[in-house]
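As written in Swiss-Prot, here are the features:
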BINDING   Ser89, Thr90, Asn91, Gln112, Arg116, Gly117, Arg118, Lys183  biotin binding site
DOMAIN    67-254  domain 'BPL/LPL catalytic'
MUTAGEN   Thr52 to Ser  5-fold increase of repressor activity. Increases binding to DNA
MUTAGEN   Gly57 to Ser  Lack of repressor activity. Does not bind DNA
MUTAGEN   Tyr58 to Thr  Does not affect repressor activity
VARIANT   Pro61 to Ala  In strain: RDD012
Amino acid sequence: MKDNTVPLKLIALLANGEFHSGEQLGETLGMSRAAINKHIQTLRDWGVDVFTVPGKGYSLPEPIQLLNAKQILGQLDGGSVAVLPVIDSTNQYLLDRIGELKSGDACIAEYQQAGRGRRGRKWFSPFGANLYLSMFWRLEQGPAAAIGLSLVIGIVMAEVLRKLGADKVRVKWPNDLYLQDRKLAGILVELTGKTGDAAQIVIGAGINMAMRRVEESVVNQGWITLQEAGINLDRNTLAAMLIRELRAALELFEQEGLAPYLSRWEKLDNFINRPVKLIIGDKEIFGISRGIDKQGALLLEQDGIIKPWMGGEISLRSAEK
């Protein structure tokens, strides 16, 4: 495992957005300017924009707020939350420790080296720019009871963001949040467990907060950040509130399933009563979205007939001209 101590100290010094000379940084960290430059490159590899201005030194384009475990844990009533600077993926971190976790245990990271989205896709995860959060839950009723879970997670995330001031956030079937018709957040639910056995579930969420650019090869749809929409939220408050609300929602979901959430989905549905297309492999199916049914399937109207659609291979997009 690479030692990230120095780059992490460096980012903490640069986090205020001011200029810092290589000399100053070298003195503080007890190393040469050349060594500082090498660690600056690590930060760039993590997706951090570090400017270099001759005669002034290094600076970030704007201050960044780093995650603070003490602040996050101080807003929660117990349960374990790992706050990690650099990790392969928050979901993988929990999956690797599944035997020792309790329902509601969570993990948050500044940077994911191998973040992943639905269908094994890469999830673009620059350092300190977004929120990457995963939570473990053990569903005693088994894997079949998890149907509709990603919808519940989406509703909770949208409601939390709205409470904190991002009041135009909406949900998109089956596992995204949208703002201004662009993707703001994604959800990945990973499940292990056999039929007749409890399901071990790891829920991952990534929220775009302030990233400035993306790798086009990784992001295949229009995206937006809270910052671009003029919304600046405290990352630590957001993380704590999400963990608290997700724990409560998962308890309710365990007892009552999707039923209590159906009307909440309808209020937040980004595409309800709008022309959409479903993409399944290389096939496109056009119709009007009519919300979801009791199982969480997407209801699509074609020629006056409404049919439910369900499945991990379906993508939903707008079909408005």
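Quick reminder: no glycine exception, Cβ is built from N, Cα and C everywhere.
Cβ neighbour counts within 10 Å, taken over all protein chains shown, single out Ser89 as the most crowded of the recorded positions Pro61, Ser89.
Taken residue by residue with DSSP, Gln112 (biotin binding site) is part of a strand. Between the C-alpha atoms of Asn91 (biotin binding site) and Pro61 (variant position), the distance comes to 30 Å.
Taking CA atoms as the reference points, Gln112 (biotin binding site) and Pro61 (variant position) are 21 Å apart. Distance from the CA of Pro61 (variant position) to the CA of Ser89 (biotin binding site) is 26 Å. Across all of the domain 'BPL/LPL catalytic' (67-254), the predicted model scores a mean pLDDT of 86. In the three-state DSSP scheme, Ser89 (biotin binding site) falls into the coil class.
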